[in-house]
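Just below is one structure, and these are the notes that go with it.
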Amino acid sequence: MGESERSEAFGIPRDSPLSSGDAAELEQLRREAAVLREQLENAVGSHAPTRSARDIHQLEARIDSLAARNSKLMETLKEARQQLLALREEVDRLGQPPSGYGVLLATHDDDTVDVFTSGRKMRLTCSPNIDAASLKKGQTVRLNEALTVVEAGTFEAVGEISTLREILADGHRALVVGHADEERVVWLADPLIAEDLPDGLPEALNDDTRPRKLRPGDSLLVDTKAGYAFERIPKAEVEDLVLEEVPDVSYADIGGLSRQIEQIRDAVELPFLHKELYREYSLRPPKGVLLYGPPGCGKTLIAKAVANSLAKKMAEVRGDDAHEAKSYFLNIKGPELLNKFVGETERHIRLIFQRAREKASEGTPVIVFFDEMDSIFRTRGTGVSSDVETTVVPQLLSEIDGVEGLENVIVIGASNREDMIDPAILRPGRLDVKIKIERPDAEAAQDIYSKYLTEFLPVHADDLAEFDGDRSACIKAMIEKVVDRMYAEIDDNRFLEVTYANGDKEVMYFKDFNSGAMIQNVVDRAKKNAIKSVLETGQPGLRIQHLLDSIVDEFAENEDLPNTTNPDDWARISGKKGERIVYIRTLVTGKSSSASRAIDTESNLGQYL
């Protein structure tokens, strides 16, 4: 057996590295083992020397121990080598020069790119690992010490906010207005170009999934040094106040206000639909309409119906499809327009009218509707805790009849305290037309009930049987009975006894405080009672008794409404004008068993918050 074979027989790897001391000792052991093996081979019979066999086992054990030590040493050396490599990589990384960043301006066919970096426009090469064709304009790129593009980043997410004035003809540039009304032309980054390409350009034809187009007045994130706009920033404070839509409300949905509807159609629709006739007669269309009257009588509903009707009529004049009629109804939530910071309310008003002019420039009618107009345009000088109206009112006046003017824009205001609105707003030439939306009388109430009680409603079999199954006659009788009950001057319908400043007294009935909203509430309450009746008895259908019970419940709930510190203010809000009221006594005798209550007011109370 050779030396290498004997080494492998003892479990020592042929190529295992050993220290000098271990190698010498191992070589001595090998020689001793060779001598002992020769002695064993020369021995004859069964009396082989046991000492030699024992020595061999000891030598083998020692060889195994040395092999284990050698294996452990190899693992230690391997770990040390890996740590050295990691440290070398860290040293190399820390020793690298800093990288720069820039904004990509353009790409070229020879794999070079134009980059704006460190205030300079430079043409640079791309690393072989970068596909220059995949880079997008306006994208952030990383540069090494040799000014080579080595990595593509995202689009810039911080910068200045500028307002879009207009998109230039090529669709890739825009005119924006920055701080201090400074105008500049900037490039549009690729995400904005996808939104904003004009429909006539070839790049826009196949883009069916692009977001909505940019429009003048949008806020853009701009890098003024690189000359790029990256993103459209929503204007939350204005978007929350402005609702752009064509309301799905028509004049047919409004009951009991035919005279007022005719007035507002004459004021709004005629100037838009017959501009030539107005020019021929040198007649100036009204700039605004004021709808005033008690709460719940349909002021907001009429304003929505005006926008809907005007859009359809304009579509007919242009020969467009009525289903694709387009108009804009900017619904301004009056109290939310107020802002505690100086100048913010005025700025919001400017933005609203700027948006209206932008829409109207397309030739589309725009209605700016101010609900609760008295809350933001109070008479100047009447403020107690603030004087915001001294600047807000002039801002509205300048927008209505300023130098720029309003073309295709009409302002509609709604209020139940028209006496609190500044007189300068109500003068002719501003809100020219003033339409009072009165409380419904018995005839108007029948019209309103007919909008809610239709022949499609399920009617109880017993009520139908009284009219030989004629559903139309049954519904008509229901409406007549419920209107008679609501407008009857009986003791159960007495509501208030008011005392005027001159000592006169007057008994007022619930019919004096009816409104379209109350009628809708009565019908809804009756329908709910009909549903409960189905669940309890299993007999479906609406009954006249459900409506009569609902009237009693509705009147009883209104018992606490006049409980106010100042009866005269409450009466004005409710639509009661004339002599000042100093004393109110409730006369409700419905389901409530409590005694009637009186509300008095003292004179010279002064102003209160």
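The backbone N, Cα and C atoms fix where each Cβ goes, and this holds for glycine too.
Sequence unchanged from the original; the noted substitutions are absent.
Per Swiss-Prot, the features are:
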MUTAGEN   Arg120 to Ala  Does not dramatically affect proteasome substrate degradation
MUTAGEN   Arg173 to Glu  Impairs Mpa hexamerization; when associated with A-187 and E-235
MUTAGEN   Lys225 to Ala  Does not dramatically affect proteasome substrate degradation
MUTAGEN   Lys235 to Glu  Impairs Mpa hexamerization; when associated with E-173 and A-187
BINDING   Gly296, Cys297, Gly298, Lys299, Thr300, Leu301  ATP binding site
MUTAGEN   Phe341 to Ala  Abolishes unfolding capacity
MUTAGEN   Phe341 to Tyr  No effect on unfolding capacity
MUTAGEN   Asp371 to Ala  Severely reduces ATPase activity. Abolishes proteasome substrate degradation and protection against RNI
MUTAGEN   Tyr608 to Glu or Phe  Abolishes proteasome substrate degradation and protection against RNI
Legend entry - Pairwise Cα distance for Lys299 (ATP binding site)/Lys225 (mutagenesis position) [Å, integer]: 51
Legend entry - For Leu301 (ATP binding site), the number of other Cβ atoms found within 10 Å of its own Cβ: 21
Legend entry - Other C-beta atoms that fall within 10 angstroms of the C-beta of Arg173 (mutagenesis position): 16
Inset, instruction - Just give me the nearest neighbour of Thr300 (ATP binding site) among the mutagenesis positions Arg120, Arg173, Lys225, Phe341, Asp371, Cα to Cα. - result: Asp371
Inset, instruction - Select the closest residue to Leu301 (ATP binding site) from the following mutagenesis positions, measuring between CA atoms: Arg173, Lys225, Asp371. - result: Asp371
Inset, instruction - Give the distance between the Cα atoms of Cys297 (ATP binding site) and Arg120 (mutagenesis position), rounded to the nearest whole Å. - result: 65
Inset, instruction - Compare the Cα of Lys225 (mutagenesis position) against each of the recorded positions Arg120, Gly298, Phe341, Asp371 and report the nearest. - result: Arg120
Legend entry - Integer Å distance between the CA atoms belonging to Phe341 (mutagenesis position) and Gly296 (ATP binding site): 32
Inset, instruction - With a 10 Å radius around each C-beta, find which of these recorded positions (Arg120, Lys299) has the fewest other C-beta atoms nearby. - result: Arg120
Legend entry - Additional residues around ATP, ordered along the sequence, whose Cβ is within 8 Å of the centroid of Gly296, Cys297, Gly298, Lys299, Thr300, Leu301: Leu291, Gly293, Pro295, Ile302, Ala414, Ile437, Ser515, Gly516, Ala517
Inset, instruction - Sort the recorded positions Arg120, Gly298, Asp371 by C-alpha distance from Phe341 (mutagenesis position) and give me just the closest. - result: Asp371
Legend entry - Distance from Asp371 (mutagenesis position) back to Gly298 (ATP binding site), taken between C-alpha atoms, in Å: 12
Legend entry - Between Arg173 (mutagenesis position) and Arg120 (mutagenesis position), the C-alpha gap once rounded to whole angstrom: 20
